[in-house]
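Visitor: Under mutagenesis, Swiss-Prot gives CYS35 to Ala with this note: Unable to incorporate a third 4Fe-4S cluster; when associated with A-39 and A-42. Under the heading [4Fe-4S] cluster 1 binding site, Swiss-Prot lists CYS35, CYS39, CYS42, citing sequence analysis as support. Under the heading S-adenosyl-L-methionine binding site, Swiss-Prot lists TYR41, GLY84, ARG152, citing similarity to another entry as support. The note that Swiss-Prot attaches to the published mutagenesis CYS42 to Ala is: Unable to activate AtsA. No FGly detectable. Binds AtsA with reduced efficiency. Unable to incorporate a third 4Fe-4S cluster; when associated with A-35 and A-39. Quoted from Swiss-Prot, the note attached to the mutagenesis of GLY83 to Ala states: Drastic reduction in AtsA activity. Abolition of binding to AtsA. No binding to SAM. For GLY84 to Ala, Swiss-Prot lists a mutagenesis experiment annotated as follows: Drastic reduction in AtsA activity. Abolition of binding to AtsA. No binding to SAM. Quoted from Swiss-Prot, the note attached to the mutagenesis of LEU88 to Ala states: No change in AtsA activity. Under its mutagenesis annotations, Swiss-Prot gives CYS127 to Ala the following note: No change in activity. One natural variant catalogued in Swiss-Prot, ASP177 to Gly, is accompanied by this note: In strain: Isolate 13 and Isolate N2. Among the natural variants that Swiss-Prot reports, VAL197 to Asp is described with the note: In strain: Isolate 13 and Isolate N2. As annotated by Swiss-Prot, [4Fe-4S] cluster 2 binding site applies to CYS270, CYS276, CYS291, CYS344, with the evidence given as similarity to another entry. Quoted from Swiss-Prot for the published mutagenesis CYS291 to Ala: Exhibits reduced solubility and drastically reduced activity. Residues or ranges marked as [4Fe-4S] cluster 3 binding site by Swiss-Prot on the basis of similarity to another entry: CYS331, CYS334, CYS340, CYS357. According to Swiss-Prot, the mutagenesis experiment CYS334 to Ala carries the annotation: Unable to activate AtsA. No FGly detectable. No binding to AtsA.
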Amino acid sequence: MLNIAALRQQQIPLAAEPRSPVPFHILMKPIGPACNLACRYCYYPQDETPVNKMDDARLEQFIRRYIAAQPAGAREINFVWQGGEPLLAGLSFYKKALALQARYAPDGVTISNSLQTNGTLINDAWCRLFREHGFIIGLGLEGNEALQDYHRPDKRGRSTWSAALRGIDLLHQHQVDFNLLVVVHNEMAAHAAAIYVRLVSLGARYLQFQPLMSEGAALREGYQLSADNWGRFMVGIWRQWRKRCDRGRVFVINIEQAWAQYFTHTSGSCVHSARCGSNLVMESDGQLYACDHLINTEHRLGRLDEQTLAAAVDASVQLPFGQQKSLRRECQTCSVKMVCQGGCPAHLNAAGNNRLCGGYYRFFSDILAPLRPFSRDLNGLKAWRAAFVGTAHTA
């Protein structure tokens, strides 16, 4: 049972947690890099990094202060839980988190939770928790069984495909909303159509594709996604999605976010925002970092108990990588800059260029073609929607 009174006595004194002047999110890693899988491309050096589960005192401090530091007028506060494998924290951990959220949430503010998992530990008890509290689940999966078993084995080198599919089936049975997250690497480039069909056959309505980061174990294993293969794969997904007339039935987040950004001038992804730095990461020991893919000394912002969250957000926003991500000359004259914005700073090569640039250009050029005749405002959005009602195959 969570002892709120005892936790309050352990709090580091704060006269008041000041509000951040800008919206921000913190991705929480309650068990750090701990995981039951041994993915070949994982960016965490698991053999070298100590693993510690977040204790109750730090969990309470984080939730209390994260809620208090949100900008004035915030109507929804989203908690994102990731790992490693965050389910290793245990059911009781998330029940405590939910109780704390309910205690500290101001009147009129909605609390939501998202969790990214490999799916292999999901059971009925987890699904009941997810369903009752409206969790959105992101489930990492390779494109097919052969890819999954080679690239995402368990700690003993055994297959994880069946366990992941069992988790997906349980999410369906309990009517838990989820999306499939697919890490794209060179081996997949020629098989986009088949991979798309297989993923949709699993009943997935939301798909998200993420380029493989070449860091950590990914470098040691020789992974290096090329710009050509990234573009080739994503165009293949786009064309298969159109061919099957899946608009409105299957939501490919990479496409939907770019389309929304074209008309609204705002991005739902830090990767393609005009600047980044407002999506922080906190490890189980309270260390804050500017970016999930830049967990290193250079981008370390300090501990939760060393500063206010508003100060941490301000420091993150001011880091050069966040300020200058789309200021390169080639970006300024690019015809897809409005939805690309230079991509992720973690993808820059030694010359300061995004190593996926050509792939983004090819993909965005294709998917923006149907939108070009329409003005980039809400009137254009309304006109575009009206023009393509019932003609999903042309969009």
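Cβ atoms here come from the backbone N, Cα and C positions, even for glycine.
If you look for the noted substitutions, you won't find them, since the model keeps the original residues.
Thinking about packing and proximity, how do these listed features fit into the structure?
Guide: Around CYS39 ([4Fe-4S] cluster 1 binding site), taking its Cβ as the centre, 22 other Cβ atoms fall within 10 Å, counting all chains.
Within 10 Å of the Cβ of ARG152 (S-adenosyl-L-methionine binding site) there are 23 other Cβ atoms, across all protein chains.
The 10 Å shell around the Cβ of CYS42 (mutagenesis position) contains 21 further Cβ atoms across the protein chains shown.
Neighbours of GLY83 (mutagenesis position), defined as other CB atoms within 10 A of its CB across all chains, total 25.
Secondary structure from DSSP puts GLY84 (mutagenesis position) in coil.
When Cβ atoms from all protein chains are considered, those within 10 Å of LEU88 (mutagenesis position) total 18, not counting its own.
DSSP classifies CYS127 (mutagenesis position) as helix under the three-state reduction. Counting only same-chain residues six or more apart in sequence, the Cβ atoms lying under 8 angstroms from the Cβ of CYS127 (mutagenesis position) belong to LEU170, LEU171, GLN173, HIS174, VAL176.
In the three-state DSSP reading, ASP177 (variant position) counts as coil. Counting only residues at least six positions away in the same chain, the Cβ atoms of PHE135, ILE136, ILE137, TYR206 sit under 8 Å from the Cβ of ASP177 (variant position).
Listed in sequence order, GLN240 are the same-chain residues six or more apart from VAL197 (variant position) with CB atoms under 8 A from its CB.
According to its DSSP assignment, CYS270 ([4Fe-4S] cluster 2 binding site) is helical.
Using a 10 Å radius centred on the Cβ of CYS291 (mutagenesis position) and all shown protein chains, the other Cβ atoms total 22.
Sequence-distant neighbours of CYS334 (mutagenesis position) (same chain, 6+ residues apart, CB-CB distance under 8 A): CYS340, TYR361.
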Visitor: When neighbour density is defined as the number of other C-beta atoms within 10 angstroms of a residue's C-beta, which of the binding-site residues CYS331, CYS344 has the lowest density?
Guide: CYS331
Visitor: For CYS39 ([4Fe-4S] cluster 1 binding site), identify the closest of the binding-site residues CYS270, CYS331, CYS344, judging by Cα separation.
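Guide: Result for CYS39 ([4Fe-4S] cluster 1 binding site): the nearest of the binding-site residues is CYS344.
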Visitor: Take the C-alpha atoms of CYS276 ([4Fe-4S] cluster 2 binding site) and CYS331 ([4Fe-4S] cluster 3 binding site) and report the distance between them in angstrom, rounded.
Guide: 16
Visitor: Give the number of CB atoms, excluding that of CYS340 ([4Fe-4S] cluster 3 binding site) itself, located within 10 Å of its CB.
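Guide: Excluding its own Cβ, CYS340 ([4Fe-4S] cluster 3 binding site) sees 23 Cβ atoms within 10 Å.
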Visitor: Using DSSP, would you call VAL197 (variant position) helix, strand or coil?
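Guide: DSSP assigns VAL197 (variant position) to helix.
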Visitor: Listed recorded positions are CYS35, TYR41, CYS42, GLY83, ARG152; which of them have CA atoms within 10 A of the CA of CYS331 ([4Fe-4S] cluster 3 binding site)?
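Guide: Checking each Cα against CYS331 ([4Fe-4S] cluster 3 binding site), there are no hits.
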